[in-house]
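Student: Below are the features listed in Swiss-Prot for this protein:
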- Trp80 to Ala or Thr: Abolishes resistance to C.fulvum (MUTAGEN)
- Cys85 to Ala: Severely reduces resistance to C.fulvum (MUTAGEN)
- Asn191 to Asp: Abolishes resistance to C.fulvum (MUTAGEN)
- Pro838 to Ala: Reduces resistance to C.fulvum (MUTAGEN)
Amino acid sequence: MDCVKLVFLMLYTFLCQLALSSSLPHLCPEDQALSLLQFKNMFTINPNASDYCYDIRTYVDIQSYPRTLSWNKSTSCCSWDGVHCDETTGQVIALDLRCSQLQGKFHSNSSLFQLSNLKRLDLSFNNFTGSLISPKFGEFSNLTHLDLSHSSFTGLIPSEICHLSKLHVLRICDQYGLSLVPYNFELLLKNLTQLRELNLESVNISSTIPSNFSSHLTTLQLSGTELHGILPERVFHLSNLQSLHLSVNPQLTVRFPTTKWNSSASLMTLYVDSVNIADRIPKSFSHLTSLHELYMGRCNLSGPIPKPLWNLTNIVFLHLGDNHLEGPISHFTIFEKLKRLSLVNNNFDGGLEFLSFNTQLERLDLSSNSLTGPIPSNISGLQNLECLYLSSNHLNGSIPSWIFSLPSLVELDLSNNTFSGKIQEFKSKTLSAVTLKQNKLKGRIPNSLLNQKNLQLLLLSHNNISGHISSAICNLKTLILLDLGSNNLEGTIPQCVVERNEYLSHLDLSKNRLSGTINTTFSVGNILRVISLHGNKLTGKVPRSMINCKYLTLLDLGNNMLNDTFPNWLGYLFQLKILSLRSNKLHGPIKSSGNTNLFMGLQILDLSSNGFSGNLPERILGNLQTMKEIDESTGFPEYISDPYDIYYNYLTTISTKGQDYDSVRILDSNMIINLSKNRFEGHIPSIIGDLVGLRTLNLSHNVLEGHIPASFQNLSVLESLDLSSNKISGEIPQQLASLTFLEVLNLSHNHLVGCIPKGKQFDSFGNTSYQGNDGLRGFPLSKLCGGEDQVTTPAELDQEEEEEDSPMISWQGVLVGYGCGLVIGLSVIYIMWSTQYPAWFSRMDLKLEHIITTKMKKHKKRY
């Protein structure tokens, strides 16, 4: 009996201990905790390292935070944020460090690789600063989930990743410069037979697509991978496939199956924009009854919407932009579940009445079509609309009040139409972008726009907006682009417009009626790239605080009344490419320091129509390093780049080829120097000949003297040369005939002498290029150069014809000559008969008489 009690007691104790042990969390092994702490200490915490995080599957934004900050020795690593342990053994089996703000090098011998029992590892959305992906990732033999996406890894994806045969999810997508050799791509698909999700977006694979995909695949993301060849039809018959992304592979040919796909019932998202769609959209598309998202932009589709697409009545996101589709927009009422519709850059026409039927819309982009008429004013059901883009159509009338009343509006773009009327007050408090430029809107800027907390883009240029710029604009502390140019604004520029906004990149207040001084203080650390204030009535000096604009690429203060000397300190803005101070009251000599880096990046320098004096700024001209290179690129023209040129094109007055014009975009190869209409004197520096990339040179209307430098022959891409209205002397260098790109030449009103060079380009210039130079000779002038054939003028030709065609004068001369000859002849005959003169003289006389008679007969025949 005692034995039974003893056994029972021991069993009871064991069960209690077992229950107690199962209820307590296991402490992770000390060596694994140490490995994690060592891993933590390899990186710093930087919020910018995870500044943009989102769920790759749903694209929903995720808030980043430093998970590793909570890691310390005083607690079990199983309780640390992002660390998950096996409930039985306490081993670390999962590590979730996505969006953890980690920054630093990821070393190949990282202590992380000591966690050999890991099954899930997520390091996405950090910044590992161009680290290589270590082959040791292939040693995690138990891994089922591996996510290294968007963490700034670079280089080749190691073949050892192909050893992870248990993987269900593999995400290695990044635009930092990852690549996967074609053989390893094929090996990966062959070995990872358990894959459910494969995401290699933006990895450079440069291969055809093998057909040996895992039959378990639900998600295949291969967008932007440089794939080519023909997509295997087997991909469409993967029975579990839910999401297929192949976008931005222009060398990839996609030929959809003509029969029903095995994935028809499961496929929910299909992204094939910017690929080569072969043939027409087949009827088999009609069976994609579960399809919610279809992206087929830039696929060279043309004509009406393919009929099979009209059967996709469950579609929620539809993108058919950048094609050649046409037809009335009203047909889209059939898609009642649509939340996002993009038909941008097609040929759709008609009105917007269909908006009354699509009440679920959240995002609508119909920009760059042929839509006409006003926007209907009786629409009331679009309370969920967040983004509305109708730019570059033929819409007119006033902007209806329901647009201003949208409670959730975030982005609005109605630019490049002919809308009129006033801009009403906005109800939405969540606006981030308002673009109404290039319309006929009038009135004042509504206060509701100036009180937005998240507004980043405000583009209202090229309208008839009037009034003062309210100081309330300084409340827009998140503003990046402010474009109010080409309106009727007046008054002064609010001092705080730049001072309070640390994010402002583009400031354009050009072509208004603004007055006063530029009294804004440009603070240290600002990120301004464009300042355009030209075409106003601004006075005073160029603010010295502009030297703090270290990122400035364009400064245009032209056509104002600024009264200052040359702001030489602007040369320390090493990003500056375009500097225009034209048509002001700037004066005095242009002085420069010995710093050879000043203005080295300038591509356009326009100081014309001022009062500058003294010699030409030889040292500054010698510093223009960018102009000392010739752009030999071929293909499409490249423009001076700007990260926001999708929204904004600066308007700058360019003087070239003898004309002024407003340039919206400036070619990267456009190198211009315009110092005309000043009081510069002295010689033209020969150092200008080193600026071999120069396209336009205008030094006209100064007091320059001396000779044209022979070094100008080096300006091999020069298209326009204007040296007119100076005191330049000497000859035109014959070497200039080698300038084969020269289209415009003006050397008029100087003191040039000698022969005009001959050549393909010089032979095309008229008198106006040389007038006012009395000492010049040669084509096209009437004065000849030595050794040239006589150039017969039209007047001389007329005179010759007149003399040749006068029968009276010619006939009288012949008669007089014949009469004299007859008298002399008779006398000679008499002497010959009387004196028996030699016979040879008689024969000569007869021959002479025959010649005269023959000429008379010919003259009679002519008339």
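Keep in mind that glycine also has a Cβ here, set from the backbone N, Cα and C atoms.
Where a substitution is noted, the model still shows the residue that was there originally.
How about a rundown of where these features are and what they're close to?
Tutor: According to its DSSP assignment, Trp80 (mutagenesis position) is coil. The Cβ neighbour count for Trp80 (mutagenesis position), using a 10 Å radius over every protein chain in view, is 23.
Of all Cβ atoms in the shown protein chains, 23 besides its own fall within 10 Å of the Cβ of Cys85 (mutagenesis position).
The Cβ of Asn191 (mutagenesis position) has 17 neighbouring Cβ atoms from other residues within 10 Å, across all protein chains displayed.
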Student: I'm trying to understand the geometry here, so how far is the Cα atom of Trp80 (mutagenesis position) from the Cα atom of Asn191 (mutagenesis position), in Å to the nearest whole number?
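Tutor: It is 34 Å, counting Cα to Cα.
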Student: To the nearest whole angstrom, state the Cα distance for the pair Cys85 (mutagenesis position) and Asn191 (mutagenesis position).
Tutor: 28
